[in-house]
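Novice: Structure in structure tokens, see below.
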Amino acid sequence: MKKKQQHPGGGADPWPHGAPMGGAPPGLGSWKRRVPLLPFLRFSLRDYGFCMATLLVFCLGSLLYQLSGGPPRFLLDLRQYLGNSTYLDDHGPPPSKVLPFPSQVVYNRVGKCGSRTVVLLLRILSEKHGFNLVTSDIHNKTRLTKNEQMELIKNISTAEQPYLFTRHVHFLNFSRFGGDQPVYINIIRDPVNRFLSNYFFRRFGDWRGEQNHMIRTPSMRQEERYLDINECILENYPECSNPRLFYIIPYFCGQHPRCREPGEWALERAKLNVNENFLLVGILEELEDVLLLLERFLPHYFKGVLSIYKDPEHRKLGNMTVTVKKTVPSPEAVQILYQRMRYEYEFYHYVKEQFHLLKRKFGLKSHVSKPPLRPHFFIPTPLETEEPIDDEEQDDEKWLEDIYKR
């Protein structure tokens, strides 16, 4: 005689093959008996609602991230190639074996950070490689109204591709106005060195003006032109104080009013934009390595740039932009500048560290030399750039056009 099949709870199974029990309505008995067998399926309407709400928040967050200027696809692919992608980057579609080079590049050049040299190189390269170099007739307006942002983004976005747009302008969020976010590049330098170069350039110009007996700012009063740099700093003149000293960070923070206020908010936002929207931010003190990396990242724009840069004729032209009549501030004045520019230095050192990490990934060594007797920001940099001056309109591209026509 066969034993009855025992129920896991100890009793005999009163129904074969899961048939309903007794007179219970069809399906009800089955439901009551099966739920204990599958405890992991138990959930309440509250649990269900919680899960759906969580999913909705995640989807909305993802959408807002993309609409607020998430990284361009090219930068995400590049992160994966370099081995420094984030969790979210890695869970997208894998990059192709050959990276599609971007056809929209913006160089929102920081004043007095080598941009004259780079623009001269770009003019030569655009003829050589056939890309569209887009410049602007406005050289002294970095902060834009909302309407001005929309108009500029529209003009840039409708340019013939591949294009490289260059202008002294604070970071623009194309995605905010419905445009495709381009890839950004830029170069910065030691903040005190940049400030000193600008201070004396506004007053005395460079070697081009010196040779042609040109006065850089004819409307400047003589007492202002010959104002001692130490007096300007120690007596807290506006030109040597904040917010005027808070100069580099806004180029990366953006157009928000708080980006012009020295503080942690602008600093952190600038770092975030560097990570998400800039293909490369180099430092002027290592310009050759900057050009080498640009040639590797953007060969259809920068192929052969290092050879052109090292050409004696080009270097001769570039050296004409060196600022003249620089003097060295006192150690006391320098320490005050350091204190006033602490956010600028925190950003500079962050960018420098990221740049060196990138160099190591490409097998480039960062040569650390012994510290000079004087601080390094007093050592003249061979190639300077022109600064957009707020109080005087100018055409800082004309000299490039004249040189290029020779």
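Backbone N, Cα and C define each Cβ position, glycine as well.
Those substitutions? Not in this structure, it's all original residues.
Look at Swiss-Prot and you will find His168 tagged as active site. One mutagenesis experiment named in Swiss-Prot is Thr166 to Ala, and its note says No loss of catalytic activity. Under mutagenesis, Swiss-Prot gives Arg189 to Ala with this note: Loss of catalytic activity due to disruption of binding to the substrate 3'-phosphoadenylyl sulfate. The mutagenesis experiment Ser197 to Ala is recorded by Swiss-Prot, whose note states: Severe reduction of catalytic activity due to disruption of binding to the substrate 3'-phosphoadenylyl sulfate. Quoting Swiss-Prot on the mutagenesis of Thr321 to Ala or Arg: Severely abrogates catalytic activity but does not affect 3'-phosphoadenylyl sulfate substrate binding; may be involved in polysaccharide substrate binding specificity.
Describe the structural context of these features.
Specialist: Within the same chain, residues at least six positions away from Thr166 (mutagenesis position) with a Cβ under 8 Å of its Cβ are Val106, Tyr107, Asn108, Arg109, Ser115, Val119, Leu122, Leu133, Val134, Thr135, Ser136. Secondary structure from DSSP puts Thr166 (mutagenesis position) in a beta strand.
When secondary structure is read from DSSP and collapsed to three states, Arg189 (mutagenesis position) falls in the coil class.
The local packing around Ser197 (mutagenesis position), expressed as other Cβ atoms within 10 Å of its Cβ over all shown chains, amounts to 25.
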Novice: Would you count the other CB atoms within 10 A of the CB of Arg189 (mutagenesis position), including those on all shown protein chains?
Specialist: 23
